[in-house]
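J.: Quick paste from Swiss-Prot:
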type	residues	note
DOMAIN	23-112	domain 'HTH La-type RNA-binding'
DOMAIN	123-216	domain 'RRM'
MUTAGEN	Ser15 to Ala	Prevents phosphorylation; when associated with A-19 and A-235
MUTAGEN	Ser19 to Ala	Prevents phosphorylation; when associated with A-15 and A-235
MUTAGEN	Ser235 to Ala	Prevents phosphorylation; when associated with A-15 and A-19
Amino acid sequence: MSEKPQQEEQEKPQSRRNSFAVIEFTPEVLDRCLKQVEFYFSEFNFPYDRFLRTTAEKNDGWVPISTIATFNRMKKYRPVDKVIEALRSSEILEVSADGENVKRRVPLDLTAARNARIEQNQRTLAVMNFPHEDVEASQIPELQENLEAFFKKLGEINQVRLRRDHRNKKFNGTVLVEFKTIPECEAFLKSYSNDDESNEILSYEGKKLSVLTKKQFDLQREASKSKNFSGRSRSFNGHKKKNLPKFPKNKKKNGKEESKEDSSAIADDDEEHKE
């Protein structure tokens, strides 16, 4: 009888850290693993990732590594002990002494990060109409890598974000592509924009794609939301007050007002790592 609790206690770490197939952690794999986690904590993701940010705020900046290991793009990195090993080599991140948690060495200046986000949006395009009807959740990581390879052949990019339907969390056929520079972004738009019929047609697996600026995409999304609220659509080129939905005043959560700007920014991000 006395051995059973001891056996269960020994099995818990095994379940948490070794529930997926073990892969060979070559130096290249360790580097990819580290860069992925550093991205989660970067100025381009952390301020706008509500789940990650609130988790850190509850624990003095620390986030459980076991939580990060459940993100879709991290599930392939097993055992988790190797992830911890990779994170210990980071110049940006710090691992707790017990190896259970990770945080930024230097906290982000959120105001500066939001200014960086504005500049980031200026070099981001929305590319729509990718095949998506038959894409299952288990196929998302592979699709992510395929789309990254697709766009890297066409320009210098920083990242590709897959958009999801907020109702069923499935890929909705739209990706946000962030380029390294504004000129790179403008050159891509000039080559593939649907506004000019003489432009080269951008396609993927035989399907013609549509290219919009981030601003055009946001206006289209707002128009769609407005139509859902009022039954009437708005022009993508302007805002008509009579068609704008009326939102209630910001509700207080835990004694603090929730920022409208913050909520809008979060809605722009895909949430692939939270499933």
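Yeah, the Cβs are placed from backbone N, Cα and C, and that goes for glycine too.
Bear in mind that the values here come from a model prediction, so they are computed numbers and not experimental data.
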J.: What mean pLDDT does the predicted model reach across the domain 'HTH La-type RNA-binding' (23-112)?
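T.: Here the predicted model's pLDDT, averaged over the domain 'HTH La-type RNA-binding' (23-112), is 94.
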J.: Where DSSP helix means H, G or I and strand means E or B, what are the helix, strand and coil counts for the domain 'HTH La-type RNA-binding' (23-112)?
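T.: The counts are 43 helix, 9 strand, 38 coil.
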